[in-house]
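Following: one structure in structure tokens, then a few remarks.
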Amino acid sequence: MLLLLLLLLLWGIKGVEGQNPQEVFTLNVERKVVVQEGLCVLVPCNFSYLKKRLTDWTDSDPVHGFWYREGTDRRKDSIVATNNPIRKAVKETRNRFFLLGDPWRNDCSLNIREIRKKDAGLYFFRLERGKTKYNYMWDKMTLVVTALTNTPQILLPETLEAGHPSNLTCSVPWDCGWTAPPIFSWTGTSVSFLSTNTTGSSVLTITPQPQDHGTNLTCQVTLPGTNVSTRMTIRLNVSYAPKNLTVTIYQGADSVSTILKNGSSLPISEGQSLRLICSTDSYPPANLSWSWDNLTLCPSKLSKPGLLELFPVHLKHGGVYTCQAQHALGSQHISLSLSPQSSATLSEMMMGTFVGSGVTALLFLSVCILLLAVRSYRRKPARPAVVAPHPDALKVSVSQNPLVESQADDSSEPLPSILEAAPSSTEEEIHYATLSFHEMKPMNLWGQQDTTTEYSEIKFPQRTAWP
């Protein structure tokens, strides 16, 4: 019986020696591995082997595995990864390539970290145990390195509220245990922030304002091992209450618009139509509604709640129209008064305006002319008054007795000196005299003649000569 077992064992060894090495030494590994630059990858691998001779190895012999890059000189120990403590990997791959599997358990899995573009190439596995040394050249692994396209992830609340602080987290879910942690940086258009970095993530605290709505915020991650960077950009949605509520008015078919303020008053002519557009700045958009006095109005178009079209039939009574903007964070309203006026009223108002303007202009012109005349008169010097004798100026004597004629002889009293002749070069002027008669005495009924003669006083008022 013992002899039979020995014969079977010898026959089995001879059978193994005669087999194809590919049937004795097998390896299962991915033939092509694609990985992005700066990242890491785990390549699963397992192998099998058999004894060719009884003296190849013993159960106590350790099992060593080696990963080589094709084209390297194995005689110079150019190993990329091994579990043999005596032999070390080359400097370029040290602390980046690891034989993660246990060859004792037929595990040859390879772990690669911080992959660089120059790592691309062909790799094969080598087994050493006792006298058995075998290179699995039939089962090579091709490593392809591409550009880094992975981006970080940003976690944030669905909506940010203006004036309230919020936390945002930037992380790299493809973290695979780098020798140095990644470097995080934040950039934003106008937002102010404070960040706190941890291994594999960064927490950002921001207090957004309404002007930050719609702006970009970027988280950038730099991998120190390869110095490659990747970034993620988001658009901020900041919730804020309504502001800058305005009403734009279009009169009739006119394309010219007018922006009205709260409390504005607008006269409306007879037969006129209006289009009122209410708008505000808020996020999410505020609910807009119109009311007339205390009556809520239906919007002209459901798709445009801020649009209100008013036709002459609506405007004949006028009134106060109010636009209300309602929002979860606050509300605003704006009111305007529409005053209908007939065409006659408008014409009278315009005529009154024109007449008033004309009268004002005429009064102003009259005052200006008068001031100019007075100013011109004051500038000319006054000439001395000269009286020229009138050709009909005679010595006159008036008798108190009407029955007695006046005598015009040389014995009469001379005229006052004011009647003296003026120089011939002076222009002749007209003088006026005032005749004053004394109270007449009663007539002598007895025919006696009064020997006393009464004369009248002739007064010439002195006139200033015209220049």
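The count begins at 1 with the first shown residue.
Using the three backbone atoms N, Cα and C, a Cβ is placed for every residue, glycine included.
Unsubstituted: the structure retains its original residues.
Marked as domain 'Ig-like V-type' by Swiss-Prot: 21-141. Taken from Swiss-Prot, the feature N-acetylneuraminate binding site applies to Arg126, supported by similarity to another entry. Marked as domain 'Ig-like C2-type 1' by Swiss-Prot: 152-239. For 242-339, the entry in Swiss-Prot reads domain 'Ig-like C2-type 2'. One entry in Swiss-Prot concerns the mutagenesis experiment Tyr432 to Phe. Its note says: Abolishes binding to PTPN6 and PTPN11. Among the mutagenesis entries in Swiss-Prot is Tyr455 to Phe, noted as: Reduces binding to PTPN6.
Helix first, then strand, then coil: DSSP counts for the domain 'Ig-like C2-type 1' (152-239) stand at 3 helix, 47 strand, 38 coil. Arg126 (N-acetylneuraminate binding site) falls within a strand when secondary structure is assigned with DSSP.
Secondary structure by DSSP for the domain 'Ig-like V-type' (21-141): 13 helix, 48 strand, 60 coil. The average pLDDT computed over the domain 'Ig-like C2-type 1' (152-239) stands at 87.
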